[in-house]
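A.B. asks: Got a structure here, written out as structure tokens. Questions coming.
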Amino acid sequence: MGCTLSAEDKAAVERSKMIDRNLREDGEKAAKEVKLLLLGAGESGKSTIVKQMKIIHEDGYSEDECKQYKVVVYSNTIQSIIAIIRAMGRLKIDFGEAARADDARQLFVLAGSAEEGVMTSELAGVIKRLWRDGGVQACFSRSREYQLNDSASYYLNDLDRISQTNYIPTQQDVLRTRVKTTGIVETHFTFKELYFKMFDVGGQRSERKKWIHCFEGVTAIIFCVALSDYDLVLAEDEEMNRMHESMKLFDSICNNKWFTDTSIILFLNKKDLFEEKIKRSPLTICYPEYTGSNTYEEAAAYIQCQFEDLNRRKDTKEVYTHFTCATDTKNVQFVFDAVTDVIIKNNLKECGLY
């Protein structure tokens, strides 16, 4: 009879080959689809990272899209100057010039026009005079004692440009805008032959209950921490230090049983703000046991250790840490390139292709 196969056996062999081929194709397809979850406390820079993905991987914001951000730029600018003026009352700081009190009253009267995306020359003049005032600057230098947008000085220092009638926000202006994320924002893009699905979820405590259904099938978690938050308290709980809240949250994510096989990427963000702040605000505000110097390198390395030490599975799970400045496109591009290489390697391993 020899080794000839019956028609039935041949069909079985073909079926087996087809199953193997399908399994491999499914594995390759899974390896090519990447689900990224962006987590972190409120105002840690998650949404800015998402905006950078659009700039880096999707040709950025069109002129029409930029125009839509004009109202947000104006709103952020006015919210910032109003926050400073209100804090002056609480901190008992007087205006450098008495006439500025009239400007402050005018500010509250005129502020409404900016909500429609219009900044009148009268309103711009009022804000400029207030921002130049010695008392306002003294209050701004104490911004850790109240809630203020990171982008406050960026917009207020550039009022001449942003108050022009023909003003169109730049990509950088868009990156600097702050809108509280509610719910889940999903972004898709392709990079290095991978199809990315990135989910940005609100960081405030009230938003966290919405995270849970995003967790299934996650390839990697990018956890954002604002380094510059070490001397600040939460917007939603003024008793809680923001860095301590971040550590608590990172601990619960990093050691969660659902994420045993999920890559954890730690973005220690706002390194530019941290570098400036550490010169005048000691790290002991957050970590009383810290005995090192208040230099960027030593203080940043200490914070990195505090987070990495929370990983209770060091022997089997690695935390990939990067120092980032989410508003710097080149920095984010460089870091995300390195992150993608780690994801490719880990993803292929999981699918048995590496």
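Residue numbers in this text run from 1 along the chain shown.
Glycine residues also receive a Cβ, built from the backbone N, Cα and C atoms like all the rest.
Among the features that Swiss-Prot reports, domain 'G-alpha' is placed at 32-354, with the record citing sequence analysis. Mutagenesis annotation in Swiss-Prot: Gly40 to Arg, described as Fails to bind GTP. Prevents endothelin-mediated activation of GNAQ. Results in increased frequency of developmental defects compared to wild-type when ectopically expressed in Xenopus laevis embryos; the structure shown retains the original residue. As annotated by Swiss-Prot, GTP binding site applies to 42-48, 150-151, 175-181, Val201, Gly203, 269-270, 272-273, 325-327, with the evidence given as similarity to another entry. Annotation of the mutagenesis experiment Gly45 to Val in Swiss-Prot: Fails to bind GTP. Prevents endothelin-mediated activation of GNAQ. Results in increased frequency of developmental defects compared to wild-type when ectopically expressed in Xenopus laevis embryos. One mutagenesis experiment catalogued in Swiss-Prot, Ser47 to Arg, is accompanied by this note: Fails to bind GTP. Prevents endothelin-mediated activation of GNAQ. Results in increased frequency of developmental defects compared to wild-type when ectopically expressed in Xenopus laevis embryos. Positions annotated as Mg(2+) binding site by Swiss-Prot, on the basis of similarity to another entry: Ser47, Thr181. A mutagenesis experiment is reported in Swiss-Prot for this position, Gly203 to Ala, and the note states: Reduces cell migration by 50% and increases mitosis six-fold. Looking at Swiss-Prot, you'll find the mutagenesis Gln204 to Leu noted as follows: No effect on promotion of cell migration or GTP-binding activity. Increases sensitivity to activation by CCDC88A. Here Swiss-Prot notes a mutagenesis experiment, Arg208 to Ala, with the remark: Dramatically decreases binding to CCDC88A. Experimental mutagenesis at this site is recorded by Swiss-Prot as Trp211 to Ala, annotated: Abolishes binding to NUCB1. Dramatically decreases binding to CCDC88A. Does not affect GTP-binding activity but increases the basal exchange rate. What Swiss-Prot notes for the published mutagenesis of Phe215 to Ala is this: Abolishes binding to NUCB1. Dramatically decreases binding to CCDC88A. Does not affect GTP-binding activity but increases the basal exchange rate. While the structure shown retains the original residue, Swiss-Prot records the mutagenesis experiment Lys248 to Glu with this note: Abolishes binding to NUCB1. Quoted from Swiss-Prot, the note on mutagenesis experiment Lys248 to Met is: Dramatically decreases interaction with NUCB1. Here Swiss-Prot notes a mutagenesis experiment, Trp258 to Phe, with the remark: No effect on interaction with NUCB1.
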A.B. asks: If you measure C-alpha to C-alpha, which of Gly40, Gly45, Thr181, Phe215, Lys248, Trp258 (recorded positions) come within 10 angstroms of Thr327 (GTP binding site)?
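C.D. replies: Those close enough are Gly45.
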A.B. asks: Going by DSSP, give the three-state secondary structure for Gly40 (mutagenesis position).
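C.D. replies: Assignment for Gly40 (mutagenesis position) reads strand.
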A.B. asks: With Cβ-Cβ distance below 8 Å and at least 6 positions apart along the chain, what are the contacts of Asp272 (GTP binding site)? List them in sequence order.
C.D. replies: Cys325, Thr327, Asp328
A.B. asks: Select the closest residue to Gly40 (mutagenesis position) from the following binding-site residues, measuring between CA atoms: Ser151, Arg178, Thr181, Val201.
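C.D. replies: Out of the listed candidates, the nearest Cα belongs to Val201.
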A.B. asks: May I ask which of the mutagenesis positions Gly45, Ser47, Trp258 is closest to Ser151 (GTP binding site) if we compare their C-alpha atoms?
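C.D. replies: Nearest candidate: Gly45.
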A.B. asks: Give the helix, strand or coil assignment DSSP yields for Val201 (GTP binding site).
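C.D. replies: Reduced to three states, the DSSP call for Val201 (GTP binding site) is strand.
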A.B. asks: Helix, strand or coil for Phe215 (mutagenesis position)? Use DSSP.
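C.D. replies: DSSP assigns Phe215 (mutagenesis position) to coil.
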